[in-house]
Amino acid sequence: MAPFPEEVDVFTAPHWRMKQLVGLYCDKLSKTNFSNNNDFRALLQSLYATFKEFKMHEQIENEYIIGLLQQRSQTIYNVHSDNKLSEMLSLFEKGLKNVKNEYEQLNYAKQLKERLEAFTRDFLPHMKEEEEVFQPMLMEYFTYEELKDIKKKVIAQHCSQKDTAELLRGLSLWNHAEERQKFFKYSVDEKSDKEAEVSEHSTGITHLPPEVMLSIFSYLNPQELCRCSQVSMKWSQLTKTGSLWKHLYPVHWARGDWYSGPATELDTEPDDEWVKNRKDESRAFHEWDEDADIDESEESAEESIAISIAQMEKRLLHGLIHNVLPYVGTSVKTLVLAYSSAVSSKMVRQILELCPNLEHLDLTQTDISDSAFDSWSWLGCCQSLRHLDLSGCEKITDVALEKISRALGILTSHQSGFLKTSTSKITSTAWKNKDITMQSTKQYACLHDLTNKGIGEEIDNEHPWTKPVSSENFTSPYVWMLDAEDLADIEDTVEWRHRNVESLCVMETASNFSCSTSGCFSKDIVGLRTSVCWQQHCASPAFAYCGHSFCCTGTALRTMSSLPESSAMCRKAARTRLPRGKDLIYFGSEKSDQETGRVLLFLSLSGCYQITDHGLRVLTLGGGLPYLEHLNLSGCLTITGAGLQDLVSACPSLNDEYFYYCDNINGPHADTASGCQNLQCGFRACCRSGE
């Protein structure tokens, strides 16, 4: 059917808006975490506003279209009598008023999804019927000029509620002191008494739908967002939307620079004056005595300013950790704390635990230690990380690199599914790389079998880089399978051995696997936990290959365009494909062509002089760093050429132009690498300092 002339098509334009709203609430419904009270209430408030607009739309159609058509045709009935909009609005009000805890939220969510799906199934065909049935009838019973007039009135009525010009006028009025005074002058009690009257006459910014408000908020900086969060409860919830807090720069914010876009100029070092000012601030802050009197301290004006800035930075960091990141942490992609005067290892540890999806982390020249990465002690808990800068972090040792490598996860296999193994030694610091095969005689065991059989003998990790692993001393491990839809509380697991849990099974795996040489290890994998990191990344895939020069027999891995097959390096047992199933951890997923772990592109350990060869080799575990292009090891005084060679062999994408290490080390690609960057540097470790 040919489309009707735009001038007399009374349904298409309003229906476009209604269909857009349907798409928006379907998308929000699929992304809402119903266990989170803030997400739950934000969804209901958005749905309530959406369905109020649906009701307004149908009231306009009844008055200006259907009502007129009924006057000229006796065959037209009340087409909006069974739309159930009032029932849906009552459902949302009930959820906002009566649902009090997580259990009730989850039960309500099931009912909500069913009701929304039923409504959507009816609402979309209803609009199609109006366009295909009633529009031709309008063309039959009304003249061209009459239809033009009807459409003009319909559009005008819709715009009287959500007209862009009116909204812009509301935004303009919002900036006037007179309107602000009018908004704030009423007390809470007076507001509640006059709420109905105000809502009837107001068409300002408070009536904007949430998606429009989020679009407006996206243009604001963090300081402005914090101010907006104090306007109302609705705005407070909207300003805690994750998309508004993707990039964090607390150090710059504390100094008045409120930039919050993507990280830029990644390789550019600040000038000497900027670094000196940051060091002066840090020194003044750490030497400052909080109990000292003004007369006693006798600080200069410059020192007072430095202390004030450092104090501001500390307060800002505490505010982020306690008031912002618990809500938006999973959405944070960039965190830059370079040259921070006040950040501590504890703060970094808390931030990293709340931000499992970080892609860019810059801790340049901060006073952190290995403990800052304690929250990264779990396999794959930050496997999206692409940029890590620890330049000048002099307290960092191999321990931190072990945690970092573990957090990057395990390289995904592109050809077959793998099953993760675990042993009883959870505190092990080395990874033992072993592929596993399924036993065909016994695949599943109930929970009580776990208490009757040993998990496996403890594997010696004292010399993990020189001692080959023998399969003779390794018994069959168990892999715990948890139903992701029925996770138990961690405290409940204490009683698991005393009762039967139907949703938990253990899978027994074979133990006849070994590597032809030393250097292939895998990390103990512990069970699922309630942490955000575990819930998102516990299903990291198995090793794709070891990536060490020990097992590569001199092969120049970094010159290859693709990663070699594991069979080319190690004699391993044949892998057994696992069937797809919701109770199995299956790694041959639909997204197997895209790596989900070990995607690091940039790594700088410049000035981390306590790093040794062991730390470099730890980075080669789990498949190495196949995407790494930039590696800065300037000032790492104790590493050797052998350790560098082992790391380089696991970094096939490394660019010599961005490969830096000490000039005194006879390492790989000595003729093409860029050498040391810390020569004559006043604030980074270097073997030639003082020359």
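Backbone N, Cα and C atoms are what each Cβ position is placed from, and that goes for glycine too.
In this structure the noted substitutions are not present, so the sites keep their original residues.
Quoted from Swiss-Prot, the note on the mutagenesis of HIS15 to Ala is: Abolishes iron-binding and promotes its degradation. According to its DSSP assignment, HIS15 (mutagenesis position) is helical.
DSSP assigns GLU130 (Fe(3+) 1 binding site) to a helical segment in the three-state reduction. Residues annotated as Fe(3+) 1 binding site in Swiss-Prot: HIS15, HIS57, GLU61, GLU130.
As a published mutagenesis entry, HIS57 to Ala appears in Swiss-Prot alongside the note: Abolishes iron-binding and promotes its degradation. For HIS57 (mutagenesis position), the same-chain residues that are 6 or more apart in sequence and have a Cβ closer than 8 Å to its Cβ are PRO14, ARG17, MET18, HIS158.
Feature annotation from Swiss-Prot assigns Fe(3+) 2 binding site to GLU58, GLU61, HIS80, HIS126, GLU130; the stated evidence is experimental evidence.
Here Swiss-Prot describes GLU61 to Ala as a published mutagenesis experiment; the accompanying note says: Abolishes iron-binding and promotes its degradation. Secondary structure from DSSP puts GLU61 (mutagenesis position) in a helix.
Look at Swiss-Prot and you will find 202-248 tagged as domain 'F-box', backed by sequence analysis.
If you look up Swiss-Prot, you'll see CYS662, CYS676, CYS686, CYS687 marked as [2Fe-2S] cluster binding site, on the strength of experimental evidence.
According to DSSP, CYS676 (mutagenesis position) sits in a coil region rather than a helix or strand. A mutagenesis experiment is reported in Swiss-Prot for this position, CYS676 to Ser, and the note states: More than 90% loss of binding to IREB2/IRP2.
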Applying the rule Cβ within 8 Å of the centroid of the Cβ atoms of HIS15, HIS57, GLU61, GLU130, what extra residues of the same chain belong around the Fe(3+) 1 site?
PHE11, PRO14, MET18, GLU58, ILE60, ILE65, MET127
So which recorded positions are near CYS662 ([2Fe-2S] cluster binding site), with CA atoms within 10 Å, out of GLU58, GLU61, HIS126, CYS676?
CYS676
Lowest local Cβ density (other Cβ within 10 Å) among recorded positions: HIS15, HIS126:
HIS126
Looking at the mutagenesis positions HIS15, GLU61, CYS676, whose Cα is closest in space to that of HIS126 (Fe(3+) 2 binding site)?
HIS15
I'm trying to understand the geometry here, so how far is the Cα atom of GLU58 (Fe(3+) 2 binding site) from the Cα atom of HIS15 (mutagenesis position), in Å to the nearest whole number?
10
Averaged pLDDT score, the domain 'F-box' (202-248):
88
When distances run from the Cα of CYS676 (mutagenesis position) to each of the recorded positions HIS15, GLU61, GLU130, the nearest one:
HIS15
